[in-house]
Amino acid sequence: MTAHRSVLLVVHTGRDEATETARRVEKVLGDNKIALRVLSAEAVDRGSLHLAPDDMRAMGVEIEVVDADQHAADGCELVLVLGGDGTFLRAAELARNASIPVLGVNLGRIGFLAEAEAEAIDAVLEHVVAQDYRVEDRLTLDVVVRQGGRIVNRGWALNEVSLEKGPRLGVLGVVVEIDGRPVSAFGCDGVLVSTPTGSTAYAFSAGGPVLWPDLEAILVVPNNAHALFGRPMVTSPEATIAIEIEADGHDALVFCDGRREMLIPAGSRLEVTRCVTSVKWARLDSAPFTDRLVRKFRLPVTGWRGK
(Lines of atoms letter the chains of each structure in order from A and count residues from 1; the text may use other names and numbers.)
(Lines give C-alpha, C1' and ligand atoms only; values in the text may rest on other atoms or scores of the structure.)
Protein backbone atom coordinates (compact mmCIF):
# COMPACT_ATOMS: atom_id res chain seq x y z
CA MET A 1 0.00 0.00 0.00
CA THR A 2 1.38 3.39 -1.02
CA ALA A 3 2.00 5.79 1.85
CA HIS A 4 -0.01 9.00 1.87
CA ARG A 5 2.07 11.89 0.53
CA SER A 6 1.63 15.55 1.42
CA VAL A 7 3.45 18.81 0.60
CA LEU A 8 3.13 22.13 2.45
CA LEU A 9 2.93 25.04 -0.01
CA VAL A 10 4.05 28.47 1.23
CA VAL A 11 3.39 31.35 -1.17
CA HIS A 12 4.08 35.06 -1.34
CA THR A 13 0.48 35.82 -2.22
CA GLY A 14 -0.99 38.96 -3.72
CA ARG A 15 0.76 38.88 -7.09
CA ASP A 16 -0.39 37.38 -10.39
CA GLU A 17 2.77 35.33 -10.95
CA ALA A 18 2.47 33.70 -7.53
CA THR A 19 -1.13 32.70 -8.13
CA GLU A 20 -0.45 31.33 -11.60
CA THR A 21 2.51 29.31 -10.36
CA ALA A 22 0.53 28.03 -7.38
CA ARG A 23 -2.25 26.86 -9.71
CA ARG A 24 0.31 24.85 -11.66
CA VAL A 25 1.58 23.28 -8.43
CA GLU A 26 -1.97 22.37 -7.42
CA LYS A 27 -2.70 20.66 -10.73
CA VAL A 28 0.51 18.65 -10.96
CA LEU A 29 0.43 17.50 -7.34
CA GLY A 30 -3.27 16.70 -7.60
CA ASP A 31 -2.74 14.67 -10.78
CA ASN A 32 -0.10 12.67 -8.92
CA LYS A 33 -2.28 12.04 -5.84
CA ILE A 34 -0.08 14.19 -3.61
CA ALA A 35 -2.10 16.09 -1.01
CA LEU A 36 -1.52 19.81 -0.62
CA ARG A 37 -1.41 21.72 2.63
CA VAL A 38 -1.68 25.54 2.67
CA LEU A 39 -1.52 28.18 5.38
CA SER A 40 -4.77 29.75 6.52
CA ALA A 41 -3.45 33.30 5.98
CA GLU A 42 -2.86 32.44 2.32
CA ALA A 43 -6.23 30.78 1.75
CA VAL A 44 -9.09 33.22 1.16
CA ASP A 45 -12.22 33.51 -0.93
CA ARG A 46 -12.49 33.13 -4.69
CA GLY A 47 -11.80 36.29 -6.69
CA SER A 48 -8.66 37.33 -4.85
CA LEU A 49 -5.08 36.73 -5.92
CA HIS A 50 -4.64 34.36 -3.00
CA LEU A 51 -5.12 30.61 -2.85
CA ALA A 52 -8.72 29.40 -2.94
CA PRO A 53 -9.14 25.97 -1.29
CA ASP A 54 -12.69 25.46 -2.56
CA ASP A 55 -11.51 25.92 -6.14
CA MET A 56 -8.71 23.41 -5.57
CA ARG A 57 -11.07 20.81 -4.14
CA ALA A 58 -13.38 21.33 -7.13
CA MET A 59 -10.43 20.39 -9.36
CA GLY A 60 -9.90 17.20 -7.37
CA VAL A 61 -6.96 18.42 -5.33
CA GLU A 62 -6.83 17.02 -1.81
CA ILE A 63 -6.13 20.05 0.37
CA GLU A 64 -5.82 20.90 4.03
CA VAL A 65 -5.74 24.41 5.49
CA VAL A 66 -3.60 24.86 8.61
CA ASP A 67 -2.39 27.68 10.82
CA ALA A 68 1.22 28.82 10.48
CA ASP A 69 2.29 27.39 13.82
CA GLN A 70 5.04 25.00 14.85
CA HIS A 71 3.00 21.99 13.69
CA ALA A 72 2.06 23.34 10.25
CA ALA A 73 4.38 20.98 8.36
CA ASP A 74 3.96 17.90 10.56
CA GLY A 75 3.42 14.81 8.41
CA CYS A 76 4.53 16.49 5.16
CA GLU A 77 7.48 15.29 3.10
CA LEU A 78 8.51 18.75 1.85
CA VAL A 79 7.85 22.47 2.19
CA LEU A 80 7.62 24.05 -1.28
CA VAL A 81 8.12 27.82 -1.37
CA LEU A 82 6.93 30.24 -4.06
CA GLY A 83 8.40 33.67 -3.36
CA GLY A 84 11.58 35.52 -2.52
CA ASP A 85 14.10 35.14 0.27
CA GLY A 86 11.74 36.55 2.89
CA THR A 87 9.11 33.94 2.07
CA PHE A 88 11.79 31.25 2.09
CA LEU A 89 12.95 32.22 5.59
CA ARG A 90 9.36 32.11 6.82
CA ALA A 91 8.90 28.65 5.31
CA ALA A 92 12.26 27.41 6.60
CA GLU A 93 11.02 27.88 10.16
CA LEU A 94 8.06 25.60 9.47
CA ALA A 95 10.26 23.00 7.76
CA ARG A 96 12.79 23.06 10.60
CA ASN A 97 10.08 22.39 13.19
CA ALA A 98 9.04 19.26 11.27
CA SER A 99 12.60 18.22 10.32
CA ILE A 100 11.74 18.07 6.61
CA PRO A 101 13.40 19.71 3.57
CA VAL A 102 12.47 23.11 2.18
CA LEU A 103 12.62 23.87 -1.56
CA GLY A 104 12.45 27.41 -2.91
CA VAL A 105 11.18 28.69 -6.27
CA ASN A 106 12.05 32.34 -6.78
CA LEU A 107 9.33 34.89 -7.50
CA GLY A 108 11.29 37.81 -6.04
CA ARG A 109 14.27 39.81 -7.25
CA ILE A 110 17.53 38.11 -6.28
CA GLY A 111 16.13 35.03 -4.57
CA PHE A 112 19.51 33.81 -3.41
CA LEU A 113 17.97 31.09 -1.26
CA ALA A 114 15.77 29.68 -4.02
CA GLU A 115 16.74 26.59 -5.98
CA ALA A 116 15.00 27.55 -9.24
CA GLU A 117 13.19 30.37 -11.02
CA ALA A 118 9.43 30.43 -11.62
CA GLU A 119 9.75 29.58 -15.31
CA ALA A 120 11.28 26.23 -14.33
CA ILE A 121 8.30 25.20 -12.18
CA ASP A 122 7.42 22.17 -14.35
CA ALA A 123 10.94 20.78 -14.00
CA VAL A 124 10.85 21.46 -10.25
CA LEU A 125 7.56 19.60 -9.90
CA GLU A 126 8.96 16.59 -11.77
CA HIS A 127 11.67 16.37 -9.12
CA VAL A 128 9.13 16.82 -6.31
CA VAL A 129 6.83 14.09 -7.63
CA ALA A 130 9.76 11.69 -8.09
CA GLN A 131 11.30 12.77 -4.76
CA ASP A 132 14.44 13.33 -6.81
CA TYR A 133 16.45 15.86 -4.83
CA ARG A 134 19.45 15.96 -2.56
CA VAL A 135 19.13 17.17 1.01
CA GLU A 136 21.79 19.35 2.63
CA ASP A 137 21.91 20.29 6.29
CA ARG A 138 22.47 24.03 6.71
CA LEU A 139 24.01 25.37 9.90
CA THR A 140 21.74 27.47 12.13
CA LEU A 141 22.42 29.65 15.18
CA ASP A 142 21.07 29.40 18.72
CA VAL A 143 20.52 32.81 20.34
CA VAL A 144 20.30 33.43 24.09
CA VAL A 145 19.80 36.70 25.98
CA ARG A 146 21.09 36.71 29.56
CA GLN A 147 20.44 39.34 32.21
CA GLY A 148 22.08 38.94 35.58
CA GLY A 149 23.12 35.42 34.59
CA ARG A 150 19.51 34.42 33.93
CA ILE A 151 18.17 33.52 30.47
CA VAL A 152 15.42 36.02 29.65
CA ASN A 153 14.91 35.24 25.97
CA ARG A 154 16.08 32.91 23.24
CA GLY A 155 15.67 32.28 19.53
CA TRP A 156 17.38 30.91 16.44
CA ALA A 157 18.46 32.04 12.98
CA LEU A 158 19.24 30.51 9.60
CA ASN A 159 20.75 33.63 8.00
CA GLU A 160 21.88 35.99 10.72
CA VAL A 161 21.42 37.42 14.19
CA SER A 162 21.46 41.21 14.02
CA LEU A 163 22.08 43.21 17.19
CA GLU A 164 20.98 46.80 16.55
CA LYS A 165 20.64 50.04 18.44
CA GLY A 166 17.13 51.34 18.92
CA PRO A 167 15.66 53.87 16.48
CA ARG A 168 16.92 57.44 16.89
CA LEU A 169 19.29 56.41 19.67
CA GLY A 170 23.00 57.09 19.93
CA VAL A 171 25.95 54.79 19.40
CA LEU A 172 25.59 51.34 20.94
CA GLY A 173 28.49 50.44 23.24
CA VAL A 174 29.42 46.74 23.16
CA VAL A 175 32.17 44.31 24.12
CA VAL A 176 32.65 41.35 21.78
CA GLU A 177 33.80 38.10 23.36
CA ILE A 178 34.76 34.83 21.67
CA ASP A 179 35.07 31.58 23.61
CA GLY A 180 35.08 33.35 26.95
CA ARG A 181 37.80 35.87 26.06
CA PRO A 182 37.25 39.57 25.23
CA VAL A 183 38.24 40.58 21.69
CA SER A 184 37.29 44.24 21.34
CA ALA A 185 35.10 46.97 22.83
CA PHE A 186 33.67 49.69 20.59
CA GLY A 187 30.73 51.88 19.74
CA CYS A 188 28.66 50.86 16.73
CA ASP A 189 25.27 50.73 15.08
CA GLY A 190 25.19 47.01 15.80
CA VAL A 191 26.87 43.64 15.31
CA LEU A 192 25.87 40.82 12.96
CA VAL A 193 26.51 37.14 13.63
CA SER A 194 25.94 35.17 10.45
CA THR A 195 25.97 31.63 9.09
CA PRO A 196 27.62 30.81 5.75
CA THR A 197 24.11 30.71 4.26
CA GLY A 198 23.49 34.26 5.49
CA SER A 199 26.87 35.63 4.39
CA THR A 200 25.38 36.80 1.08
CA ALA A 201 22.60 38.74 2.85
CA TYR A 202 22.80 41.49 5.50
CA ALA A 203 26.34 40.52 6.55
CA PHE A 204 27.52 41.02 2.96
CA SER A 205 25.92 44.48 2.81
CA ALA A 206 27.69 45.35 6.09
CA GLY A 207 31.09 44.51 4.60
CA GLY A 208 31.45 40.84 5.47
CA PRO A 209 32.97 38.19 3.19
CA VAL A 210 31.06 35.60 1.20
CA LEU A 211 31.34 32.15 2.77
CA TRP A 212 30.63 29.05 0.70
CA PRO A 213 27.55 27.32 2.20
CA ASP A 214 29.35 24.00 2.71
CA LEU A 215 31.91 25.75 4.92
CA GLU A 216 31.21 25.26 8.62
CA ALA A 217 31.95 28.57 10.32
CA ILE A 218 30.34 31.52 12.09
CA LEU A 219 30.83 35.06 10.82
CA VAL A 220 30.98 38.14 13.09
CA VAL A 221 30.53 41.52 11.36
CA PRO A 222 30.55 44.84 13.28
CA ASN A 223 28.08 47.27 11.74
CA ASN A 224 29.50 50.80 11.39
CA ALA A 225 31.91 50.30 14.28
CA HIS A 226 33.86 53.32 15.53
CA ALA A 227 37.03 51.32 16.17
CA LEU A 228 40.45 50.53 14.73
CA PHE A 229 39.63 46.83 14.96
CA GLY A 230 36.09 46.76 13.70
CA ARG A 231 36.67 44.14 11.04
CA PRO A 232 34.72 40.98 10.17
CA MET A 233 35.93 37.77 11.81
CA VAL A 234 35.37 34.16 10.74
CA THR A 235 35.29 31.83 13.74
CA SER A 236 35.04 28.12 14.35
CA PRO A 237 31.51 26.69 14.07
CA GLU A 238 31.92 25.52 17.66
CA ALA A 239 32.77 29.00 18.96
CA THR A 240 30.63 30.85 21.48
CA ILE A 241 30.19 34.47 20.44
CA ALA A 242 29.01 36.80 23.20
CA ILE A 243 28.19 40.49 22.94
CA GLU A 244 27.79 42.49 26.13
CA ILE A 245 25.78 45.72 26.14
CA GLU A 246 27.17 48.56 28.25
CA ALA A 247 25.30 48.81 31.54
CA ASP A 248 25.15 52.62 31.40
CA GLY A 249 24.04 52.64 27.76
CA HIS A 250 20.63 52.14 26.22
CA ASP A 251 18.58 49.08 25.31
CA ALA A 252 19.13 47.34 21.98
CA LEU A 253 17.18 45.02 19.71
CA VAL A 254 17.99 41.65 18.18
CA PHE A 255 16.46 40.46 14.94
CA CYS A 256 16.74 36.80 13.91
CA ASP A 257 16.56 36.54 10.11
CA GLY A 258 14.90 39.96 10.09
CA ARG A 259 11.70 38.36 11.39
CA ARG A 260 11.82 37.43 15.07
CA GLU A 261 12.57 40.36 17.39
CA MET A 262 13.91 40.41 20.94
CA LEU A 263 14.68 43.25 23.35
CA ILE A 264 18.23 43.39 24.75
CA PRO A 265 18.23 45.50 27.93
CA ALA A 266 21.26 47.63 28.78
CA GLY A 267 23.76 45.61 30.81
CA SER A 268 22.61 42.30 29.37
CA ARG A 269 24.46 39.78 27.26
CA LEU A 270 23.75 38.15 23.91
CA GLU A 271 25.22 34.68 23.32
CA VAL A 272 25.27 32.99 19.91
CA THR A 273 26.33 29.39 19.28
CA ARG A 274 25.80 26.73 16.68
CA CYS A 275 22.34 25.21 17.01
CA VAL A 276 21.93 21.44 17.21
CA THR A 277 18.96 21.64 14.81
CA SER A 278 19.79 22.41 11.19
CA VAL A 279 17.57 23.41 8.28
CA LYS A 280 17.23 20.69 5.65
CA TRP A 281 17.72 22.14 2.19
CA ALA A 282 16.34 20.40 -0.90
CA ARG A 283 18.81 20.77 -3.78
CA LEU A 284 18.13 20.25 -7.48
CA ASP A 285 20.96 22.24 -9.00
CA SER A 286 24.29 20.43 -9.29
CA ALA A 287 26.13 23.58 -10.43
CA PRO A 288 28.81 24.89 -8.05
CA PHE A 289 28.06 27.74 -5.65
CA THR A 290 30.39 29.95 -7.72
CA ASP A 291 27.93 29.85 -10.62
CA ARG A 292 25.05 30.85 -8.35
CA LEU A 293 27.10 33.72 -6.92
CA VAL A 294 27.93 35.04 -10.40
CA ARG A 295 24.36 34.62 -11.65
CA LYS A 296 22.52 36.12 -8.69
CA PHE A 297 24.87 39.09 -8.24
CA ARG A 298 25.38 39.51 -12.00
CA LEU A 299 29.13 39.58 -11.54
CA PRO A 300 31.22 40.54 -14.60
CA VAL A 301 33.19 37.55 -15.88
CA THR A 302 33.78 38.72 -19.45
CA GLY A 303 37.25 37.78 -20.63
CA TRP A 304 37.52 34.59 -18.60
CA ARG A 305 39.28 31.91 -20.65
CA GLY A 306 39.54 29.04 -18.18
CA LYS A 307 42.10 26.33 -18.70
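Any Cβ shown, glycine's included, is placed from N, Cα and C.
A mutagenesis experiment is reported in Swiss-Prot for this position, ASP85 to Ala, and the note states: Abolishes catalytic activity. Taken from Swiss-Prot, the feature active site, proton acceptor applies to ASP85, supported by sequence analysis. The NAD(+) binding site annotation in Swiss-Prot covers ASP85, GLY86, ARG90, ASN159, GLU160, THR197, THR200, ALA201, TYR202, ALA203, PHE204, SER205, ARG259. For the published mutagenesis ASN159 to Ala, Swiss-Prot gives the following note: Abolishes catalytic activity. According to Swiss-Prot, the mutagenesis experiment GLU160 to Ala carries this note: Abolishes catalytic activity. Look at Swiss-Prot and you will find ASP189 tagged as ATP binding site. Listed in Swiss-Prot is the mutagenesis experiment THR195 to Ala, annotated as follows: It promotes stronger allosteric interactions. For the mutagenesis of SER199 to Ala, Swiss-Prot gives this note: Lower catalytic efficiency. A perturbation of the allosteric interactions is observed when NAD is used as substrate. The structure shown keeps the original residue.
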On the three-state reduction of DSSP, what should I expect for THR200 (NAD(+) binding site)?
helix
Highest CB neighbour count within 10 A among the recorded positions ASN159, SER199, THR200?
ASN159
Please state whether DSSP places GLU160 (mutagenesis position) in a helix, a strand or coil.
strand
Nearest of the binding-site residues to THR195 (mutagenesis position) by CA-CA distance, picking from ARG90, ASP189, TYR202, ARG259?
TYR202
Which recorded positions are spatial neighbours of ASN159 (mutagenesis position) here, meaning Cα within 10 Å, out of ASP189, SER199, TYR202?
SER199, TYR202
Quick check for the class: what is the C-alpha distance, in angstrom and rounded, between GLU160 (mutagenesis position) and TYR202 (NAD(+) binding site)?
8
What number of additional C-beta atoms lies within 10 angstroms of the C-beta atom of ARG90 (NAD(+) binding site)?
18
Cβ neighbour count (within 10 Å, all chains shown) around ASP85 (mutagenesis position):
22
